Each structure stands twice: as structure tokens, then as C-alpha cells.
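Asker: Handing you this structure, nothing more for now.
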Amino acid sequence: MGNRSTADADGLLAGRGPAAGASAGASAGLAGQGAAALVGGVLLIGAVLAGNSLVCVSVATERALQTPTNSFIVSLAAADLLLALLVLPLFVYSEVQGGAWLLSPRLCDALMAMDVMLCTASIFNLCAISVDRFVAVAVPLRYNRQGGSRRQLLLIGATWLLSAAVAAPVLCGLNDVRGRDPAVCRLEDRDYVVYSSVCSFFLPCPLMLLLYWATFRGLQRWEVARRAKLHGRAPRRPSGPGPPSPTPPAPRLPQDPCGPDCAPPAPGLPRGPCGPDCAPAAPSLPQDPCGPDCAPPAPGLPPDPCGSNCAPPDAVRAAALPPQTPPQTRRRRRAKITGRERKAMRVLPVVVGAFLLCWTPFFVVHITQALCPACSVPPRLVSAVTWLGYVNSALNPVIYTVFNAEFRNVFRKALRACC
């Protein structure tokens, strides 16, 4: 988060190397560090731009990837792209200079604001994905058919608005303090460092963990219930001499032993001579004047023009049967939802692990600097945890796309086209 630019009581360039040691920037040690920062920065910027650009292009060109859930991935990729374009070049420049800020203070303030907003947006997008997956598991059918696009747009809009709100104080003159050193680019207000750290990490991180835990538990309960239903389906089927048949609109009556000329009695007709369960076949039934395609009207339907007691047979069948989704369609829909969420469940440990690995050290170090001015934090540690936080922007495309078979196929097509 932009908190990499956190205030440093010991004169450290928050997340950008030792500001107090700018005078020694020409030394051999700092020159070597500057060269390493330049090479590492170029590689990191290239990885972030390539990975996240490929994500955006894949979703824009591949219709199969244009799903509501992937809109969060595009928003996350956009935040990381802006970070690589607007923040990382200036960060690398400062690292190459040994931590000294040789540009204007206004540009420093703009860098701080962009850093805070874009890094906060990146983490908030991760939280939005966790919210979306939790909803997909909690109410899967409703998730697919009710207000999906609107929900995603609201979450993405809230992500960017909240990120801008966290960064707004920097643009409103928070860094304009007396005695400000123009050679140091950092956040000057320790209270703001605590505020931005809490809003950007210490609140959304537990929320994301809680939602992922609830998602994982919900998927486990879903899987247990599905297996129990599959195993318990056979005993509930009716037993009989013949194989079970799919449920028809009307119950099937057993065949009469009288022979092929015997049919089950129609309602209201006398029993046939063959037996109590048999009536003469269709020829003994009175012919309807409207023809063979006429059937008695169903309750609640208007009479057919050909007669007061006649209605089209299709209308009768439609009225007699309650509206139902075919069992095959329901099974396919459940299988599709279950398969998608199984993939999400397999990715969850990778998502949470990478997030915590990249961001926890950074926020622990920088909030410690803000809350404990007397604590001495090595400049190299500050720089290392800052780099680690930025690396998360390069890992996001790997986590959210390489583990997805559809994205993998699109990436292969793109690489083959380029090669």
C-alpha cells in the first residue's frame, strides 16, 4: 500500500531506502545497491506490465472469460498496471539515487497519494474477490441469476472510492509541514501512517481471512451434503419387479392381463368385462366431435372454440403439470457451480498465503516505525519489505490466472501467436 511511503522517525525514506544517507550515495556500496535496484526494478515493472496486460487482453478478447467474477480480476489487474506505470518508476529512481529525492516536493506528494491509493485498491480488490466467492458459495443459484452484474459493479466502485478516500489526505496538504526536508520523500504524519495502515491492511486482511474461511467451510458442507445425497438416493427409489422409470406427468398403471385389446378404464366409465381393473379399449369411448386432437379442458382454462367441453391437449398438459426445471438441467447447473467453486477452493490457500507473505512484513515494520519512534529499524529491512509488497502485484496474475485452465489456454494461444 502506499503505506510503503510510511513516515519514518529515524529519517528513513519510507519504503524507499535511507534518506539520511543520501550524502553517501556516491560510495561503492550504495552504487552497487543502486545498480541492483535498477535491474530489479526494471524486471519487476516488466513482469507486472506483461502479466496484468495479458489478463486484461484475455478477458477483453475471449468471450468465455467475460464472466462477472473475472471483472474483479480485471479491476485488480488495472490497479497493478497503474502501480507499475505511475509508482514503480519513481520508486526505482529513488532507490537508484540511494534514497534521496531530487525531484519537486509536489511530485513527491503525488507519488505518495498514488502509492497509497493504488496499493490500497490492489488489496481491496483481493477482498472484493473473497466477498464474491463467499456469495457464490452461500447462495450459488441466486448468485448466477439475480443481480450479479450490479453486485460486481457496486463492489468494484466501492473498492476504488474507498481507496481514493484513504489517499485523499495526502493531496489535501497533509505533507505540507514546517521544516520538511525536500530531499526526503515520505509521509510526514505518523497518525496518518497508522490510519492508512489500519484502513489498508489491518481491517481488510482479517475480513478477507474470515470470508475465505467461511467459503472453505461452506464448500466442505456442500460437498458432504452432495455425497450423502448421492449415496442415499438408491434406497429411496421405489422397489418393484421392473426397473425404475423416470417420474412421468401421471402415474403409470400396471398392464392388464386381459390382452392388447384391454385398456385401463377412463374416469366415469363402467368397468370392463375382463376384470375390475380393465375397460374396453379406445373404440368403446365416445368420439369427441372436435376430433382426435381434443381433450377435456383443464380447470381455470377458457373453453376451446370447438366446444364448451373441449380444450387443446397441449394446454391441458401444460396446466396439469407444475412448472419445474428438468432434473437434468438442475443436475448440470449444480455440477457446474460445484466444479467452479472447487477450483476456487483449491486456489484459496495460494491466494491467502501469497497475500500474507507479501504484505504482513511491510505493514508490521512500518506501523512499528510510526508507533515506536525510538525503535531502530535497519534501512535495508525497510527497503526489503517494501520491495516484497510491490512483488505482490506481479504475483497476482500468476495466482488468479495460471491456476485457471481457461486463462491458461488463452495465454498459450497468445504466446504461440507472439512466437
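Cβ coordinates come from backbone N, Cα and C, glycine included.
Found this in Swiss-Prot, in case it helps:
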type	residues	note
BINDING	Asp80, Ser122	Na(+) binding site
BINDING	Asp115, Ser196	(2R,3R)-nemonapride binding site
MUTAGEN	Val382 to Tyr	Increased basal level of G protein-mediated signaling
MUTAGEN	Cys418 to Gly	No effect on palmitoylation
MUTAGEN	Cys419 to Gly	Loss of palmitoylation
Asker: Of all the mutagenesis positions here, Val382, Cys418, which one's CB has the most other CB atoms within 10 A?
Answerer: Val382
Asker: Give me the count of other Cβ atoms within 10 A of the Cβ belonging to Ser196 ((2R,3R)-nemonapride binding site).
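Answerer: For Ser196 ((2R,3R)-nemonapride binding site), the 10 Å Cβ neighbour count is 29.
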Asker: If we check Cα distances from Ser196 ((2R,3R)-nemonapride binding site), which of the recorded positions Asp80, Ser122, Val382, Cys418 wins as closest?
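Answerer: For Ser196 ((2R,3R)-nemonapride binding site), the closest Cα among Asp80, Ser122, Val382, Cys418 is found at Ser122.
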Asker: Of the binding-site residues listed here (Asp80, Asp115, Ser122), which is spatially closest to Cys418 (mutagenesis position) when Cα positions are compared?
Answerer: Asp80
Asker: Sequence gap of 6 or more, C-beta under 8 Å: which same-chain residues meet both conditions with respect to Asp80 (Na(+) binding site)?
Answerer: Val48, Asn52, Leu118, Ser122, Ser393, Ala394, Asn396, Pro397
Asker: Rounded to the nearest angstrom, how far is the Cα of Val382 (mutagenesis position) from the Cα of Asp115 ((2R,3R)-nemonapride binding site)?
Answerer: 16
